[in-house]
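Below is one structure, written out as C-alpha cells, with a few remarks after it.
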Amino acid sequence: MKEKQFWNRILEFAQERLTRSMYDFYAIQAELIKVEENVATIFLPRSEMEMVWEKQLKDIIVVAGFEIYDAEITPHYIFTKPQDTTSSQVEEATNLTLYDYSPKLVSIPYSDTGLKEKYTFDNFIQGDGNVWAVSAALAVSEDLALTYNPLFIYGGPGLGKTHLLNAIGNEILKNIPNARVKYIPAESFINDFLDHLRLGEMEKFKKTYRSLDLLLIDDIQSLSGKKVATQEEFFNTFNALHDKQKQIVLTSDRSPKHLEGLEERLVTRFSWGLTQTITPPDFETRIAILQSKTEHLGYNFQSDTLEYLAGQFDSNVRDLEGAINDITLIARVKKIKDITIDIAAEAIRARKQDVSQMLVIPIDKIQTEVGNFYGVSIKEMKGSRRLQNIVLARQVAMYLSRELTDNSLPKIGKEFGGKDHTTVIHAHAKIKSLIDQDDNLRLEIESIKKKIK
C-alpha cells in the first residue's frame, strides 16, 4: 500500500516539474519495482533515462520518501526487469506495428542512407546542455512520427547535432531494418535537387525523398536565401512526408524564428512539432567528453590534464577533439605515453598560436565584470547581505566561476568570502534553472561572458 502511495506521489511531483511530453517519456515509462531498506528500485526501459531521473527527479524521490515512509529513500535504477518481461515485450511488439515502415518498398542499402555508423546514442555524452534534445531524439527513435514531428534541434557548431541525427537513424535501423532512412546535409539536398532538375529527372528525385520513413536534414539554415523553386521543392517534400505520418528531423545553428531568408510557411512547419536547443557543455560534461575521447588512444591522460583541457575550451566539442589530436601528435613524435599538463599546454599554444588566447580566467575577473554589470561591489558579493540585486550578482558570479574555470567547489566558495561548497552548488543550479526560463537573464549572462573573455 505504501509503495503505491509513494510512487503516485512521485508521479504527481514529476507531472508538476516536467513538460507533458517529457512526463510521458520519462515518468510514465518508469516503474517502481520495490522499496526495501530505504532503497527504491526503479525500472527504466533505457539507460539514457537515468540522467534525467538523477538531475531532475531525484529530489522529489527524497521528498516523497519523507512524506510516506518518514525516511530518506535512495533510488536505485535497473534497466532489465527482474522477472515477467513478457507483457512489456508484447507491448513493444504491438508498438512497432503502429507505424507503416513501407514494407512494399525495397529497403535502402546502408551505404546509401548517408548515416555514419560510429554515431550512436551509446557513445553520445549527455550533459545539462543537451539532455532535453537527447530525450526528444530518443523519443523519436522509439515512436516515429507519433511523438514529435518534426523534431527541430538547434545550437552552435560542434555541439553534437550531427551525432544525434545519425544516432536516431542508426537506432531506427537497428530495431526496424527495413525502414527507409536518409541522412543528408541541407546543402547536399539542394545540390541533389538542382542536379535532378537539370537532368529532367524530377520524378526520380521525388520518389527518392517522398518514399522515406525518416528524413534527417542537417544544417537546414543552408536553405535560407535559396531560390523560390528550391524552397518550394523542400516545402512539397516536407508536406508529402508529414501527410503520410513519416518522421522529419531537422538541425540548424539557430531557432526557426531566427531563420531569415526562408518562406514563412516553411518556418511555420518547422515549429509544428518540438523545438529543442543544445548549449555548450559545462565543465563536468567537457571532462566526460575528454575521458570518452581519450580512453582508447593508448595514452595515459592524467586527471589534472583533462581538467586543464576542459578549462581551456568551453564553446564546443570540436575544439576539444582538435586539442586531443594535437596532443597525441606531440606524444607520438616525442614517444611518450603519459600526457601531462605541460604536454597539453604545449599543444594548445601551437594550436592557438597565441598564449593570450588561452582561457585562464581568474575568479576576481568574473566578480569584477558581474559586479560592474549589476552595480554590486566585490565586497558586497563576498559578504552575506541578502538584498535581491546582491544575491543575484553573487549567484551569477558563482555560476560563471563554475562554468568558465576549472576551480574546485571549495576554491570558488573561498573566493566568495569563505562560502560553503554547497552554497556554490545551489547558486549554480539556481541560475541554470533561471536561464532556462528567463531569456533576459540568459542574454545578460552571455553579455557578461563576452566581456570576461
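Cβ atoms here come from the backbone N, Cα and C positions, even for glycine.
Taken from Swiss-Prot, the feature ATP binding site covers G158, G160, K161, T162, and the record attributes it to sequence analysis.
For the recorded site, Q247 (mutagenesis position), the DSSP three-state label reads strand. Quoted from Swiss-Prot, the note on the mutagenesis of Q247 to H is: Overinitiation of DNA replication. Rescues DNA replication initiation defect of ccrZ deletion mutant.
Swiss-Prot documents S292 to G as a published mutagenesis change and attaches the note Overinitiation of DNA replication. Rescues DNA replication initiation defect of ccrZ deletion mutant. Within the same chain, residues at least 6 positions away in sequence whose Cβ sits under 8 Å from that of S292 (mutagenesis position) are N123, I125.
Taking all protein chains in view, 29 other C-beta atoms sit within 10 angstroms of the C-beta of M398 (mutagenesis position). Annotation of the mutagenesis experiment M398 to T in Swiss-Prot: Thermosensitive. Many anucleate cells, cells with aberrant septa and mislocalized FtsZ at 40 degrees Celsius.
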Quick one, of the binding-site residues G158, G160, which Cβ has the fewest other Cβ within 10 Å?
G158
Other residues, Cβ within 8 Å of G158, G160, K161, T162 Cβ centroid (ATP site):
G155, P157, L159, H163, L164, T251, I278, N316, V317
Three-state secondary structure, which DSSP defines for G158 (ATP binding site):
coil
Could you give the Cα-Cα distance between K161 (ATP binding site) and Q247 (mutagenesis position), in whole Å?
17
Would you pick out, from the recorded positions T162, Q247, the residue whose Cβ has the largest number of other Cβ atoms within 10 Å?
Q247
Just to be sure I understand the packing, how many Cβ atoms besides its own are within 10 Å of the Cβ of K161 (ATP binding site)?
24
